Each structure stands twice: as structure tokens, then as C-alpha cells.
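**Q** Sharing a structure here in C-alpha cells format.
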Amino acid sequence: MTILKKKKKGSPQITPDERYRELDSHAQNESEIQEDVPISRKIANFLKLAYNEIRENISIYLLIIVYLCVCVMNKLLAKRTLKKIGNYSFVTSETHNCICMVVFFALYFMFGRRVMSAKERHRNFGVQFLLISLLDACSVIIAFIGLTRTTGNIQSFVMQLSIPINMFFCFLILRYRYHLFNYVGAFIIVVTIAVVEFMLSFETQEENSIVFNLVLIASLIPLSFSNMTREIVFKKYKINILRLNAVVSFFQIFTSCLMLPMYTLPFLKQINLPFSEIGTNIKNGFRCLFLGQNTIVENCGLGMSKMCDDCEGAWKTFIAYSFFNICDNLITSFIIEKFSTMTYTIVSCIQGPAIAIAYYFKFLAGDAVMQPRMLDFVTLFGYLFGSIIYRIGNIILEKKRMMEAGNDDDSEGELTNADSIITH
């Protein structure tokens, strides 16, 4: 029996991975930064890291830009649609759900069925689809009530609270773990928007109620659970995005009916609808949307009990809104599938300042064009700075996971060598 310092035949030779060499170089750079080095060297190292981050994730950043453009157009066209046919919300909601269902099912049968996973092919996801639809419906209904006495500035701030709410539930249910920079980045985004919206609140005299503000905040909870359910279905069962959106749209045709009794609530002001008038409202809504016929033209307008109809060409605005909303749903599902609920939450929060800036351009906003405000750019800067800090936290966590994986591989290699050095 002899002792040889060599491995068994067939055992793969373990060589350092290029990724870990790069990580070692990063670690050396970090140790250099901690020493007395010129400011220019620190800036150069930071710019190099930023360049590598953008180069390695260029597709992600392009997707974010596309998603941002789609979101801005979706929100602008939603407001234009509301201005034209705001008296018939139920009709527009149900018609939009039907359009989404037809489009998603058509796309699924043309492209989606060819790439079905084995788990998706042998499992029925009706319960998960229904759960997502019910959670979305609950979120819409609760938000519908909260929005009635929540001013526009407070609405914008409440939407940003989805960041800490999603972080909490993802930590609790999906077992996410965060770096300190994740918390700091999220905190910067929320505080920046809170300060700006607090300053803007002094410029408005609209009615606002703290109780309804809390109701609006509560609507973010079912929305968070809906997104987490999507993430679980996507990542655990590899379900097709088109199939999920198609079936969810089908269920939403029925869950939207849950909103009908909400229109009878007396505090809904201009959109209040007595129960006895629901049938007439639905009929007039179809006439407005498809025939362009105005019904409510007298005793209506700003400060009155009803909005005035502006049905001419309403179907064009509505179709454009439906198109961008469908694109929004597809990109949202793709981000949640490929990345995570928190990635989508952080990305979606840029909508607020981006939409505010979009209202500066008449060709986008139409009659709702606004004058530029410095506070909107401050909000955008705060969001971008907070997002960069949040992303740095993710990079650090990814680096730690890679280092741990490298250590595990090295320890396995040492055990293999120890077993193989004793040979005959």
C-alpha cells in the first residue's frame, strides 16, 4: 500500500472558477479603498463597478425603460378614459376584462401551448387563479373606497408604501433576506416621497380623511399577497405567463361584479349610483362606449353630482388604454417570474415621478397638461438614488452567495482528494 498525492481516475480536476477570481479581485479593490488612496482612484473604481453592473444587466435596464414607458401611457390613457366615460366605470371594467381574456387566450393558444412545462401540463391551477382574481378584486374594492376621500398627493405617497409592506410580507412568507442597503434604499424612497407629498398637501384644498387614507393603505395588503401568489405559481410550477393572465382575466369578469353594490355607497360623490339606476347606467354605458352617444349633458360637471359625458371617440381612447394595460400586465408578470415581487415593487414605484413629469407634455397629457415643478424632479432623484442603494444591497448579497457556493465547492474538492490519496 502506498500513499500517492493524486486523485482517483475519473475524478474531475477542481480549478478556480473565473467568477470567484473576479470576486477576489473585487475584495482586493475593497481593501485598497479602505486604505489611503486618492479620491480619483475611488471614483474610478466606483465607475468601473457601475459600468460592469450596467454591461452585465443591460437587458434588465432596457426592460425597465420599456416598462416605464408602458406604465406612463397606461396611466395617462386611463385618466383620459375616465374623463370621457367616467360615469360608466362598471361597463368599462367588464369590457376591458373581456378584451384581456380574448387577447391572452389567443396569444396563449398561438404561442404558449408549445412551451408548457411538465408541471403545468399535469396540474390544474384553478384554485390559484381564482385566489389571484379574488385578491385583485379585494384590492380594487378597498382602494375604490379609500380613494373617495384621499387627495392626489396622499394617493401618490400611499402607493410608495407598497415597498415596506411588500418587504415585510416577502420576509415573513417567502423567506426573503435583506441587506442593510436594501432597507436604507427603501427608506430613502419612502421618506423622499413622504416629504415632497407633505409639502404639496399644503397647496390643495381637497377634502381628505385619515380614515379613508388608512383604508387605501389597507388595499395594498391583498395586492401584495396577489403578487406573491403569482411569484409562487411562476417559480414553483413554471406556469405560462399568457395562461395565467388569460384565466385570471376570465375570473375577473365575475369578481368585478362584486363591485356593483359599492356604487350605491352614499359617500362616493360623483360616481354614486342608486341601486335602481344600475341597469339604466349599464345600458347608457354601452351606448356611450360603442355608439358615442352622450346621455348626461345637463346639471353635470365640476362641483356637480355627476360628470358630463364626452362619448365622441371614446372607443379609440379605450382601445388604446386596453392595449397598454395588456402590455403592462405582461411585463409585470415577466418581471415577477424572472426576478421577484420586490424587484417589481421597486421598479413600479418610479411610475409616480415619471407620470408627473409626463404631464408636462401636451401631446401626452392633452388637456390635463401641467407646469413643471422642481419637487417632481426632487422626487425622481430621491427614487433613483434610493434604487441605486437598494441595488447595491442586492449585489452584495449575490456576491456573498457566490462566495459561499465557492467555499462549498472547495470543501467538497478537499474531501474528494482526501479519499483518493490512499491507493494500492
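These residue numbers are counts, starting from 1, taken along the chain as shown.
Positions of Cβ are set from backbone N, Cα and C atoms, glycine also.
Experimental mutagenesis at this site is recorded by Swiss-Prot as Gln34 to His, annotated: Increases amodiaquine transport with no significant effect on chloroquine transport; when associated with L-38. According to Swiss-Prot, the mutagenesis experiment Pro38 to Leu carries this note: Increases amodiaquine transport with no significant effect on chloroquine transport; when associated with H-34. One mutagenesis experiment named in Swiss-Prot is Ser249 to Pro, and its note says Increases amodiaquine and chloroquine transport. For the mutagenesis experiment Phe275 to Val, the note given by Swiss-Prot reads: Decreases chloroquine transport with no significant effect on amodiaquine transport. Annotation of the published mutagenesis Leu384 to Phe in Swiss-Prot: Increases amodiaquine transport with no significant effect on chloroquine transport; the original residue is retained in the structure shown. Listed in Swiss-Prot is the mutagenesis experiment Tyr390 to Cys, annotated as follows: Increases amodiaquine transport with no significant effect on chloroquine transport; when associated with P-242.
I'd like to know what surrounds each of these features in this structure.
**A** Cβ contacts within 10 Å of Pro38 (mutagenesis position), excluding its own Cβ and spanning all protein chains shown: 8. Annotation note: Pro38 (mutagenesis position) sits in a coil segment as assigned by DSSP.
Same-chain residues at least 6 positions away in sequence with a Cβ under 8 Å from that of Ser249 (mutagenesis position) are, in sequence order, Asn97, Cys100, Met101, Phe104. In the three-state DSSP assignment, the secondary structure recorded for Ser249 (mutagenesis position) is helix.
Secondary structure at Phe275 (mutagenesis position), as computed by DSSP, is helix.
In the structure as shown, the Cβ atom of Leu384 (mutagenesis position) sits within 10 Å of 14 other Cβ atoms. Taken residue by residue with DSSP, Leu384 (mutagenesis position) is part of a helix.
Counting only same-chain residues six or more apart in sequence, the Cβ atoms lying under 8 angstroms from the Cβ of Tyr390 (mutagenesis position) belong to Phe181, Asn182, Val184, Gly185, Ala186, Ile189, Ile346.
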**Q** Report, as a single number, how many Cβ atoms besides its own are within 10 Å of the Cβ of Phe275 (mutagenesis position).
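**A** A count of 10.
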**Q** Going by DSSP, give the three-state secondary structure for Tyr390 (mutagenesis position).
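**A** Tyr390 (mutagenesis position) sits in a helix per DSSP.
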**Q** In whole Å, how far does the CA atom of Phe275 (mutagenesis position) lie from that of Leu384 (mutagenesis position)?
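**A** Taking the Cα atoms only, Phe275 (mutagenesis position) lies 47 Å from Leu384 (mutagenesis position).
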